[in-house]
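**Student:** Straight out of Swiss-Prot:
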type    : residues : note
MUTAGEN : L6 to P  : Loss of antibacterial activity, and loss of alpha-helix structure
MUTAGEN : G7 to P  : Loss of antibacterial activity, and loss of alpha-helix structure
MUTAGEN : L8 to P  : Loss of antibacterial activity, and loss of alpha-helix structure
Amino acid sequence: ILGTILGLLKGL
C-alpha cells in the first residue's frame, strides 16, 4: 500500500 512506500521514504 501507499502507506508502506511512505514509511520507507521516512526511513531514509
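We number each residue from 1, going along the chain as drawn.
Keep in mind that glycine also has a Cβ here, set from the backbone N, Cα and C atoms.
I'm curious about the neighbourhood of these features; can you describe it?
**Tutor:** Mapped onto three states, the DSSP output places L6 (mutagenesis position) in helix.
A sphere of 10 angstroms centred on the C-beta of G7 (mutagenesis position) encloses 10 other C-beta atoms.
Counting every protein chain shown, the number of other Cβ atoms lying within 10 Å of the Cβ of L8 (mutagenesis position) is 9.
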